[in-house]
Every structure is written in C-alpha cells, then in structure tokens.
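Trainee: Please see the structure below; I have some questions.
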Amino acid sequence: MSFSQLEQNIKKKIAVEENIIRGASALKKKTSNVMVIQKCNTNIREARQNLEYLEDSLKKLRLKTAQQSQGENGSEDNERCNSKEYGFLSTKSPNEHIFSRLDLVKYDCPSLAQRIQYMLQQLEFKLQVEKQYQEANTKLTKLYQIDGDQRSSSAAEGGAMESKYRIQMLNKALKKYQAINVDFDQFKHQPNDIMDNQQPKFRRKQLTGVLTIGITAARDVDHIQSPMFARKPESYVTIKIDDTIKARTKPSRNDRWSEDFQIPVEKGNEIEITVYDKVNDSLIPVAIMWLLLSDIAEEIRKKKAGQTNEQQGWVNASNINGGSSLASEEGSTLTSTYSNSAIQSTSAKNVQGENTSTSQISTNSWFVLEPSGQILLTLGFHKSSQIERKQLMGGLHRHGAIINRKEEIFEQHGHHFVQKSFYNIMCCAYCGDFLRYTGFQCQDCKFLCHKKCYTNVVTKCIAKTSTDTDPDEAKLNHRIPHRFLPTSNRGTKWCCHCGYILPWGRHKVRKCSECGIMCHAQCAHLVPDFCGMSMEMANKILKTIQDTKRNQEKKKRTVPSAQLGSSIGTANGSDLSPSKLAERANAPLPPQPRKHDKTPSPQKVGRDSPTKQHDPIIDKRISLQTHGREKLNKFIDENEAYLNFTEGAQQTAEFSSPEKTLDPTSNRRSLGLTDLSIEHSQTWESKDDLMRDELELWKAQREEMELEIKQDSGEIQEDLEVDHIDLETKQKLDWENKNDFREADLTIDSTHTNPFRDMNSETFQIEQDHASKEVLQETVSLAPTSTHASRTTDQQSPQKSQTSTSAKHKKRAAKRRKVSLDNFVLLKVLGKGNFGKVILSKSKNTDRLCAIKVLKKDNIIQNHDIESARAEKKVFLLATKTKHPFLTNLYCSFQTENRIYFAMEFIGGGDLMWHVQNQRLSVRRAKFYAAEVLLALKYFHDNGVIYRDLKLENILLTPEGHIKIADYGLCKDEMWYGNRTSTFCGTPEFMAPEILKEQEYTKAVDWWAFGVLLYQMLLCQSPFSGDDEDEVFNAILTDEPLYPIDMAGEIVQIFQGLLTKDPEKRLGAGPRDADEVMEEPFFRNINFDDILNLRVKPPYIPEIKSPEDTSYFEQEFTSAPPTLTPLPSVLTTSQQEEFRGFSFMPDDLDL
C-alpha cells in the first residue's frame, strides 16, 4: 500500500468516527432513556479517542512523506540530537520505550497504537482456541449421547454453548480494533513481535504466591437486554487462573460489588476476569479481559521502587541540578559526601518500613473489558518465593554468580534439540498443534516441535553440511523449493519453522505463493524444500522407504546365514547361532605364556599366576565374566538392530571362528571344519578366503603384540630400578608389578580403571613435570600415562611409548618435589559458595600462607564446567606470568581423585563488600579502587579475556591497601574486539541488559558491571535492585538509574556512559576499550602510570594484627571448621581424563 492509499484509508476512518460522534449526539438529544443516553456518551467518548489516534497517525504519515521527499538530512540531524540526549540524559534508546502489557489494558492507556497491535494478536489467538474448545465439546456431546451418559452430555453441551457466546464476543472486539487499525509497516522502527517473541523468559514466568484482587465496579458493559424484563439482569464476575475458576462475586444488578479476594496461586501464569449475565438458569458471558501474574508483580515492583525514591528524594539524570556542568574535585567530594550521609540516614530509617509495606502495596485502576466496558480493579501479588535477606547498609548483600548449564541434547538428522520453556503460545512446526509451556527446539536452526514429534523430523538441520550425511541413509527425493514473497499479515498466524507468532505487517513476514505456508523473513531460508507436502506426509514416505530397505537386507542375510550356521553347527556337534559365533570371533584371546615358562600350567588359563595354587577370588571373577558373556549373547540374539550392524562380523565368524583352547591341534581341526563348510557354499568362496586370511593375520599379530608388551614391561621395570632402589624396595616393587600384571590379565575390559589409583610416586612426578611444561609453554600436550598393559590392540603402541618416556625422564622427575594437600595445614575457611570452598592454609615446609580454592570434580562434571575450570587455570597463569599487581597470582595447582585445588596467594585485607558494609567509602578512596580495577580489566581485555563476574565480593584488599581481583571462574578467553559469546552467566545485579535478553555480547558487559560496581562504592546501594532475581532483571531492562539531586555532574556522566543499555553506545564498547573510560572527566586527576607501578599511596591501609589475621572476612565463614568431607570415588577413567594436565608446579615453587 502506497502512502497516498494509506492516507486515503485513514481519512475514511476519520470520517466514520466523525459520523459516529454526530449520530450519538443527535440521538442523545432526542431520548430521555437513561440507558440510551449512557450508551451514547460511551460511543462519543470512544469515537473521540479513536479520532485522536487517527489524526495523529495521519500527521506521522505526512511527516514521513516529507522526509522522504527532502532526503535524509533532516532525519540525520534529529538522530544526532537524540543520540546526544540519549548519551547523557537517558540510558535507554528512544526505540526502547515500550509499555508493559498491563499498561496497554488500562483504560488510560499511554499508547493506543500499541494497544491495538497487542489486542489484535491476543484476540486472534483467543478466538482460535475458543473455536477448538467449541469443536471438542460438540464432539463430546455426541459421544456421551451415544453412550447414554446424560449428565456428561449436558455438561459438554453447556461448554459448547458458552464457547459460542465467547466467540461472538471475541469477533465483535476483533472487528472493533480492525476498523481503526492503521498499518504503518512501511516506516516502522520497531517490530511488532517485540511484546512477545523477544521477551526474556522471566517476563512470563509462572509464579507462586498470594494474589490479592479487589473488584469494585464495572461500567459501560453491554448487558443482555430483554423486553420481558424492565430491570437489568443479575451480573457475576468470575476469576480464573489458567482456566481454573478460583473465585466468583455475589450477584449484582447495578454493576457494583466491592469484594476482595485473596487467592493462593501455585505456578500460575494468566488471570481471566469474565462478567456473566444470568438469564433464566443460564450464565451468559458479556465481557472479558486477561492479565498476566508476572505483569502484576512487575507493576508492584515499580510502585514500591517509586515510593522508596520519593522518600530518598533521588531523581534521574535529566533532573540533576548540576546538569552537565562539571564540578571541581573538592566540590564533588563535598557534595557526594553530603549526599552519601543523607542516603545513610534515609536508608536506615526506611529499611523496616520497606519490609512491612511490601505486602501492602497494590495498584488500583480502570481496565478495559472486551468487547465493551471497563472494570475497576485493585491488584496485589506477594511472591511466596521471596528470599528474606539480612538488610545491611543500603541493602547491599552477597549474591553468588549464576550460569545457565548446558541442556541435554537430543540429536535427530543433524538437529540438536534441547527442551525449552515458553511462556507465550507456540506452534509445533511438525504437526501444527499448539505447544503449552515446553517444547523441543534445535539449538542451531531454531526448529520447534513437540517432544513427541522430534523423532519424526525428516529434514536436515542447516548446520549439517553435506559431508556429514550418511551415504546409506534413506533420503526423500522431493526437492521443490517454496516461492516465498513478502505478504501482509492480517491475522494471528504462526511461523512454520520457529513456531513464534508472526508479527502484523509486511516487512517481517513471507508467504509461499504455491502452498500458502507463512514464516518469518529470517526463517525463510531454513524451511525445507517440501513445497506441496506436509511434514507428516514426508515422514510417512521416508519411513516406508526405510522399512522396505530393511526388509530387503533382512531377506538377503537370512538365507545364506541360516545355511552356513546350520552346517557349522552340525560339524561342531553343537547348535551355535550366528551371533554367538560373532561373539566368539571377537572375544579376546588368552594371554600367551612368558618366555621363562617352559610348560603350560592349567592354572595359567586367562592369567599369569605367581603361584601354582587356585585363587578363590580369581575364580569368582572368572565366573562373573562368564555370566556376563552369557547375558551379552542373549541380548545380541534378541536385538535385531545389533544383528544388522554386525552383519560383516557374523559372516567372518561363520567361516573362521575356532573354539578357544590351549590344544594346539584345535586350530587345525577347526580349519578343517571350516573348509568343509565352505565346500557347501561355493558362491561365497572368494569372499570367505579373504575374510579367513585377514582373521588369521589379525590373530597372529595380536598374540605377538601381547607377548611383546609383557616382555617389554618386565624389562623396563627392571631398568628403572637399577642404581636407584635398594634390594628391599626392589623386591617390594617386583611384588606390586606382578600383582598389577595379574590384575591386568584378569580384567577383560579395562575401561573403568582409575589413573589416579594406578600412579606410583615416580609416574605422578612425571605427570607434574609434563603438566607444568604444557601450561607454561602452551605448545606440548600431555600424553596419558598408565602402567597397565591394555588388552586392545589400538592402545599397545601408546603404552610402549609412555613407558619409554617414563624411563627417559626418571632422573629429572626424581628431583622435583611432589605437592599435595598433605603438605599444608588447613587453618580457616575464608569463603564458600557455588564454586566450593576457599581455605586459609600454611605450608608445612616453608610456613608460607596461601589460600587454597577447592573444587569437587563430580560437581564440575555434572555441571559441564570442565571448560570453565580450564579457562580459570589459564587466566591464573596469565595473571601469574607478569605478576600483575592487581590480579591474584597462583602458586600451584594439584588434584586428587575427587577434587582439584588452586593454591593462591593469601590476601588478608578482606573483600570490598565487607568494607562497604562496615564503613562508607569516600569519593577519593572509591576513585582509587576504581582506577586499579580499571587497569586490571584493561589487562584482561588486552589479552582477549572477559571477566564477567566483577563485584565487590571479588575485589580483595591487600595489607598494603591495594586491590586484587580474584575468582576467575566465569572468565572467557579468545574474546578480542568484535568477538561475541552468548552464555547466560554473572551475578544478577551486575548482568548487562544484552545478557538478560539472551543476545550475543562483547567485552562491553564488563564495563556495565564496572558502572554498577562504581555506583555501589559511591552510593552504597545497587542502581537496579529487587526482592528476587526476576525483579532485579526487570529493573535492569526498564529502569533508569537514580542519583541524589545534588550529585556532581562528572560522576553522573560516567555513570550514564557505563550504564547505557545499548551495548554499541556504551562507554568502553569501542575499539579503544579501556582508554575511553580512562579519559572520562571523573578520572582526570588520576595518573594511571603511577597507579600501575604502585607509586600512589593508598587512601586506606587495613590494620592487620598478624599474618594469619582473618578479622576482615565474614565470621560465618571463618567460624566453620576447615575440613574437607571424604568423598567416594565415583568418576570413571574417561571423566578423570578430563582433568589430565590440570596440575601446575612451577620451577621456582616455594611452598
């Protein structure tokens, strides 16, 4: 639609509204009926509101037309002015001012245009759902009538009748909004689907608590009029939560109720309020509206924050007295100190009042009913999940970091499906039905479907390249691409790929001109080329193809397998199935006797025994292995998929699998029988010869390699003991080595051994040596070290090389001292949290103090934090390499079976959270700490590391008065300028808006956290606070930071720059990174070179009584016993291998 056509359309709608006003005014003059006059007044009021909206839309359209005709110069000037105002007076982008859903359903709605768009989508969806309800109830009525169940039939019929009335209401309301809607998609700045699709998860989260709702009165409702009754009918109001009736008012004929309800809610989402008229014995719905519990909770939060700000007298940046003028350093110090003292007195007075008034805060307003009328409601909601926190100065408290763990992945045709929660209505891209709350979504292409449907998806994920496809996989040769064209969406429809509701308008929607499916513009290239065919039909065809291929392969395999199996079974005098023959062919061979054993002993079957007597434990293990083999044979016989997979192995076994025995004539007998069976199947002769030759060669090589490994292992052990071990130690080691070989021979599958149990002191030292080399040089990777001889051929060569390596490095390894937890005395607990514990420890060798951070391996494995642990170690080494003055350095790291340990330098001055909670920081002191933190962040960013967990608890104070950043658990490397990541992590009050929106983000998130940190140091409270995480997140996304009205302009300026919600416009987000922040007027009297070289005297030096003084740490930590709970070893070899190379022992270690 062109601008001229759109302008004509708006003028027509304006004329309609003017006619409604004239007609209602004329009718009102000619009647004395009170009801008619009231209706006319309502029509006039609504028409004037619509008229104002249409005239405003016409002005916007003409302005846009003028801008296009004059060029873009004027718009660029306006944008430049807006960006200047945006940079200092507001931290929000002009496009971010979107009203909440609760604001849009209020009678005094701030934006009628947004309400029209929101209600059009909601009414379309409700209409579709109600039609489904009506259809289902109609079918149920007929079914119950057939069964003769009159009671259930009447209930279903009543439900169908109510759905009929609801559909009439919704259609009427939908036509009302469609009549005045103006489509501005040609020059729209903001997509319509922001209200739903891009809402963070917590915005529509199910809540638990107590809902307080007061229903006072209603007005302008179109009640049912009957000529038989002079009085208005009785009216009720019902309250539903997630389609369940929770409360109902008393009947009223004058639309006044004045009733209050307190409704306990358990994981509720949507509230429905419906007005019913009672006609005879039936209730007929006449008006309806919907609210979300999360919107009510957000409204209560804003109202509570507003009350607190009014009591404090704080304002946003645009109302600061100083404006943009920059005060002198002395003036800013005095002003801020005065403000801080005022804050202290105010916050101390209001802490108790804030707690007591939380449950009493409510919102009262007139809300719009559909299709006509308004209702006066008083709404309040108290969450039962709110955490009672100890209120300290300004409300600052400790909070652990959060991180989104990796979800379980379900793979299907290259898709990586994970289970996701959705709090708006989604549509399955496979079957087309609605999803309620949860579904399976591909991490790569965002394809969405039910859990029950994901196994039926036949289309490849776009992330799967052609080289990843299986050549034998069944394919559907239906390649008819869609013809997607831009189209205007006029109803509520869902994307056929990602399942989200499609926005209204033309820019973001595509429709296939052939088959009619619709999708987002960004999803069009992901939709498979199945034009004219549904997903379900494609799946049926593909399954038929797969079944046909499977049956054909089964027929080919059955005839020859049966013949050959019967011939072999007859020849051996036993009936052996092909699967058992395959099992025998693949079974490991018995070990060969050693060279010094002249005659084979019966006791040596399956092992090398040091004695000639039977060992009852060994016999028991052998019997258990036999029992396991029988279970495996039974499983193989019953598993068709396994038979398909092992078809080649079966054929090999059928021709060349002799009985395993020590009888040297057995092989000849079995070969003779095999030749006999081959004569009965001439068609397979050439293939069978090839298979038999390969198997015999494989057997010979295997026996030779096993014998060689045993000989080499014995010789190497002897060489290692020469000139270093006395006779007694040598005998002890010989006995241990023999036991090791016995255990190795007994264990048929040695995949669950523990490398940490297998290490002797020498191999442990070798591993430490290799680990330190690998970390410092970052060029050599540590090869696994193991003393066991593996029984699989692919592990034999590495074992030999590892043993040789241990012999070569023995002399050097013997000089390196081993460090373990036994080398330390554990003194006090310094802190604990999600990560584990930090314990003050003293070295037994040097009496040096250190802080040991202890992490449990099983927690790291369960939470998929292996990469985080590696990154933490890497950042520790980065800080230690240059001995950075403001970063915590690492002494060493080591591990046990169940834990890993970082031995760090002990910083005895406590963290800044303790100091801020116990003493207010002056501006000079806060600026000094901020400068040192800034230089630490600069070093991280210059080396491609983002920190992501900057907060007061992670900044420690040294005995000299300087700061050091600690806890590198959330750091990520390889984050240079322009690189992005998307992990949802951080401490709630410090998380940047782009993280909460689950967008990809850059190093700019550290500058947002730096702004929050500086705000807390100067004003002793958070710029964005709430009673729980969801409230904090909402505050970060929607609220402006507030300041004392007399705060200095330079302080406000740096806050506004760092706390800008748009990451591209944020201070420090450019290529110059920290240099932008260092050039701010706030730091103009700071010499950063002197700060870096510790030439500036700290403004505060903590009083530390002794090296072991922990008075600056929380007593709840230091009073806990410094012990580690014993843990059972539950990690497998593969899990332990994840921690290989973690240990770090520098050459100059002095512990």
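The backbone N, Cα and C atoms fix where each Cβ goes, and this holds for glycine too.
Copied straight from Swiss-Prot:
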DOMAIN    1-67  domain 'REM-1 1'
DOMAIN    106-183  domain 'REM-1 2'
DOMAIN    190-309  domain 'C2'
BINDING   LEU830, GLY831, LYS832, GLY833, ASN834, PHE835, GLY836, LYS837, VAL838, LYS853  ATP binding site
VARIANT   THR958 to Ile  In cly5; temperature-sensitive mutation that cause cell lysis at high temperature
VARIANT   PRO1023 to Ser  In cly7; temperature-sensitive mutation that cause cell lysis at high temperature
Trainee: Select the closest residue to PRO1023 (variant position) from the following binding-site residues, measuring between CA atoms: LEU830, LYS832, GLY836, VAL838.
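Mentor: Closest by Cα distance to PRO1023 (variant position) among the binding-site residues LEU830, LYS832, GLY836, VAL838: LYS832.
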Trainee: Between LYS832 (ATP binding site) and THR958 (variant position), how far is it from one CA atom to the other, in Å?
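Mentor: With distance taken Cα to Cα, THR958 (variant position) is 20 Å from LYS832 (ATP binding site).
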Trainee: Counting by DSSP secondary structure, give me helix, strand and coil numbers for the domain 'C2' (190-309).
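Mentor: Breakdown, helix to coil: 25 helix, 61 strand, 34 coil.
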Trainee: Could you measure between LEU830 (ATP binding site) and THR958 (variant position) for me? Cα positions, answer in whole angstrom.
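Mentor: Rounded to the nearest whole number, the Cα-Cα distance is 15 Å.
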Trainee: What does DSSP say about VAL838 (ATP binding site): helix, strand or coil?
Mentor: strand
Trainee: Rounded to a whole angstrom, what is the C-alpha distance between GLY836 (ATP binding site) and THR958 (variant position)?
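Mentor: Distance between the two Cα atoms comes out at 23 Å.
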Trainee: Provide, as an integer number of angstrom, the distance between the C-alpha atoms of VAL838 (ATP binding site) and THR958 (variant position).
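Mentor: Between the Cα atoms of VAL838 (ATP binding site) and THR958 (variant position), the distance comes to 17 Å.
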Trainee: With an 8 Å cut-off on Cβ-Cβ distance and a minimum sequence separation of at least 6, pull the same-chain contacts of THR958 (variant position), or say none.
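Mentor: Set apart from THR958 (variant position) by at least 6 residues yet with Cβ under 8 Å, we have ILE907, GLY908, GLY909, LYS964.
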Trainee: Of the residues in the domain 'REM-1 2' (106-183), how many are helix, strand and coil by DSSP?
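Mentor: The counts are 67 helix, 1 strand, 10 coil.
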Trainee: At a 10 Å cut-off from the C-beta of LEU830 (ATP binding site), count the other C-beta atoms across all protein chains.
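Mentor: Its Cβ shell of radius 10 Å holds 27 other Cβ atoms.
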Trainee: What is the number of residues in the domain 'REM-1 1' (1-67) that are helix, strand and coil, as DSSP sees it?
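Mentor: Output for the domain 'REM-1 1' (1-67) reads 62 helix, 0 strand, 5 coil.
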